[in-house]
Amino acid sequence: MSSSPHTHTLIIMERLSEVRLYSSPMTSVLNSNLSSCLTNAFIPDTVRMASSPLLAWMTLVVIGTLAPVSVFSCLSLKRSVKELLTERSSKLDVLDIFRFVAILWVMLNHTGSEGRIDILDRLPSADAFKSAMHDHPIFGALMGNSALGVEIFLVLSGLLAARSWLRKADEPFFQHWKSFIARRLLRLAPSMFIFVYIAAGPIMNALLPRYSSSMVSACGFWGILSHVTFTSNWQSTPTCMGYLWYLGLDMQLYMVAPIFLNLLHKFPKRGMALTITTIIASMVIRAGYCTAYGTCNQSDVDIPFISYPGQDAETLKSIYAGLWDMYSRPYTKCGPFLIGLLLGYITVSSKYIMVSTTSKTLFRSSLIVAIATIYAILPEYWNPNAGNTLYNTVYTAVFRSVFAMAISGMIAALYFRQEYRPTNPIFAMLAKLTYNAYLLHMPVVYIFNWLPFLQAATSPIHLLLVLPFVAILSFIAALIFYLFIEAPIGHLTSQYATRLGL
């Protein structure tokens, strides 16, 4: 009896996504010991040793603040505060609001997953909680589809990447590419490296042991290395600080973005054709993945990226099979980024001005499409065992890119409108803290494991009541991290980047 085409496709997709080699128990022990030794070589094993370099750095920041004419003056807290409070007064200020909404949505997503002990421990009550969230007539889809906050970030990232590249688009390609990537690395790497150092070591284990057990215990040396090399979205499973996968995706998309942007700048029609074709191809690949793995009824990928207790390799594989590949790889996730890239190109190349009525019409229609896309997941919640129906397959393939187009439409309506309306300065400040809030919000979410109100929650309303407290604590932590880590290091790296001609 011959195998079905579906079986062949599934086998091919499994082979492409992961090749598993047999290893003896002795080999596994040796690999574990090697990984442990390599990890300990870079991360101290006591809180005192791990905190010493951090305290030394903070001391230098304080010295730079108190002695403004010293060699450490570039680390000054006063300078960092001034930078944080500086207003840009640009038509792109509207992006700050979208960025803030996106991080709140991501926080909401994680509060409703990693914030719950029953989900972390895979207890029976976790399924009841998830059903209660999905079944809510108003907020069910908003909660279940909250991972769409990532698509907002991808649109913004693509838009800003395009504007950054096109400012010097006439420079020699490879010279410009190296400078473009170096600047992005200098933007993302320092804060992320220091956060991983704290999160993967004894400091976080002492403060939040449950975070360490579910987020870090499965890391080993290679898991940590994947984060500092921006390849964590290519891990076989997202069990090592899985929520940081976005940084790897962002860097990889930045690395290939100049190919599209160079073509858009020199041959606009060809560039448009290549970009649109790639977006469509990404949708087709998404449909292929969900069809092959039978996961088209799980479009929202509503599972936490953690290390579950007592799991073996096969259980782990079954939990994330297909979903992780579809959710994190550049070829399945590039659509929203490329849509933002096109919008960024249009904002640079076009001087078009919208009259007020056109701007309002575009914004409102785009908002309606965005809301409709969010709530179009409801048939999956109403029929959770429907499987790979045509509706589920098409929705899984296109909904992230359609949502990205709707977000881009709203941004375009605000950017090209005739009248300029400045946004509230508070959004500019919050937007500057968003990157650190993204890094730090997950440990904050774990603090709420001790909140009985959240653990007993049975409605999305309960999550919405907790969200402001998660956001406030996350942004307070982000402010401290910004003042002592991101801004001072940014001042140093910008000086060296200027000297190197980047």
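Cβ from N, Cα, C; glycine included.
If you look for the noted substitutions, you won't find them, since the model keeps the original residues.
One mutagenesis experiment named in Swiss-Prot is GLY149 to Glu, and its note says In 5500; impaired hypoxia-induced behavioral plasticity. With a 10 A radius on its CB, GLY149 (mutagenesis position) counts 20 other CB atoms from all the protein chains.
Here Swiss-Prot notes a mutagenesis experiment, SER157 to Phe, with the remark: In ia38; loss of inhibition of hif-1 activity. Its Cβ taken as reference, SER157 (mutagenesis position) is surrounded by 22 other Cβ atoms within 10 Å in the chains shown.
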Query raised in the report: Rounded to an integer, what is the Cα-Cα distance in Å between GLY149 (mutagenesis position) and SER157 (mutagenesis position)?
Result: 13
